[in-house]
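**Student:** Would you mind keeping the following structure in view while I ask a few things?
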Amino acid sequence: MSFQMKYDIRLRFEVEGIVEKTDVIGAIFGQTENLFGDEFDLRELQDKGRLGRIIVEVKTKGGKSEGEIIIPSNLDRIETALIAAMVESVDKVGPYNSKFELIEIEDIRAEKLKKIIERAKGILSSWSKEKSLDIKEVINEISSAVKVGEITEYGPERLPAGPDVDKDPNLIIVEGRADVINLLRYGYKNVIAVEGATSRIPETLINLSKMKKTVIAFLDGDHGGDLILKELLSNNVKIDFVARAPIGREVEELTGKEIAKALSNMMPLTQYLKKVQEAEQAIAKNVIAKEEKPIQSETTQQVVQITLPQNILEEIKKLPGTLEGVLYDNNWNLIEKVQVRDIIPKLEAYEDNKVAYIIFDGVITQRLLDLASQKNIKMIIGARIGGINKRPQNVDILTFTDIISS
């Protein structure tokens, strides 16, 4: 789901040593993590579109580094101010002492808001001439209409939910708060989120599911969705049907038509699990990785012969189910191990030609491919390939299945 940003947080910084952009970004993420819980985790906020990409400009002079940072924010004023204060608290970049100071928080909507206000005044003025207007009555009507679709909190765990989770005989289970908001937007009010649980499913949800006539698990079309379903079942949550977003897509970003299509294509749980098991068995029959074995990556124009070192083949076999990725240089030397959700911001921060190969337990998307092409990355090996409209000529892409079945 994409949001229009409301504010630009602008800060200046000084570091008592020579550092790069990646060092500054790493310090910001590392030193603000868990300060105020997951709700204000910068990576989570970026994943949900509530914060934009952190822009860093660095200059070095006399053995020191200084520069400016811009953090686009779609949070409210109080939350945006809190993010600014969190970043100001960063006092180390790498081994060096540092100082971060807020320059300003710019309201990038200000001019647009002024025009809207002036236009609203004109509309109200002309409307008043035509008909006597009780403005309090209008406000009350609008307020009542909005409250119908407002998100609620359910149970002692305060799970994000729609207003009808108690009274509707059917229940839709999704992963997170953003998924609930999106379904509410299109009129689905019997929805509740597990809030991304991957080790402990809330007891409230387990009990609620057993009270319902029909329970649908509606999950993202990626490996994360697979893990959530596994946890739901292992915690004895009643699931009757499984619906999935298209491969590589998230429930929170689907349109009304896409949501309706996904739900209409839902499968009974037993049928869905049988389908998954058959797919896993087909892959398991071919789990053989030979040392230095050439792997073919086919495109519509050519067949590229690729040789993978034995240690890379071993690494690929370890990755499924970890939601992790590995970045390598041109000689297959390890650069960094990262979480799948951090791959794009990490690549954005690296200089061109720094990373040559990426192996990760995730979906290869158009956005990742475009960025890889821009950064001159040679090859990406992922768990699956998502909806790709255009394949860059300079990037080879493979899946784990391509490797282990060769």
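Heads up, the Cβ atoms here are built off N, Cα and C, so glycines get one too.
Straight from Swiss-Prot, here's the annotation block:
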DOMAIN    169-247  domain 'Toprim'
MUTAGEN   Glu175 to Gln  Strong decrease of primase activity
BINDING   Glu175, Asp220  Mg(2+) 1 binding site
MUTAGEN   Asp179 to Ala  Decreases binding affinity to DNA. Does not affect primase activity
MUTAGEN   Asp220 to Ala  Decreases binding affinity to DNA and primase activity
BINDING   Asp220, Asp222  Mg(2+) 2 binding site
MUTAGEN   Asp222 to Ala  Decreases binding affinity to DNA and primase activity
**Student:** Glu175, Asp179, Asp220, Asp222: which of these mutagenesis positions has the sparsest Cβ neighbourhood within 10 Å?
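**Tutor:** It is Asp222 that, of the mutagenesis positions Glu175, Asp179, Asp220, Asp222, has the fewest other Cβ atoms within 10 Å.
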**Student:** Please report the Cα separation of Glu175 (mutagenesis position) and Asp220 (mutagenesis position) in Å, rounded to an integer.
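**Tutor:** Computed Cα spacing between Glu175 (mutagenesis position) and Asp220 (mutagenesis position) is 8 Å.
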**Student:** Could you give me the DSSP helix, strand and coil counts for the domain 'Toprim' (169-247)?
**Tutor:** 29 helix, 18 strand, 32 coil
**Student:** Whole-number answer please: how many Å between the C-alpha atoms of Asp222 (mutagenesis position) and Asp179 (mutagenesis position)?
**Tutor:** 14
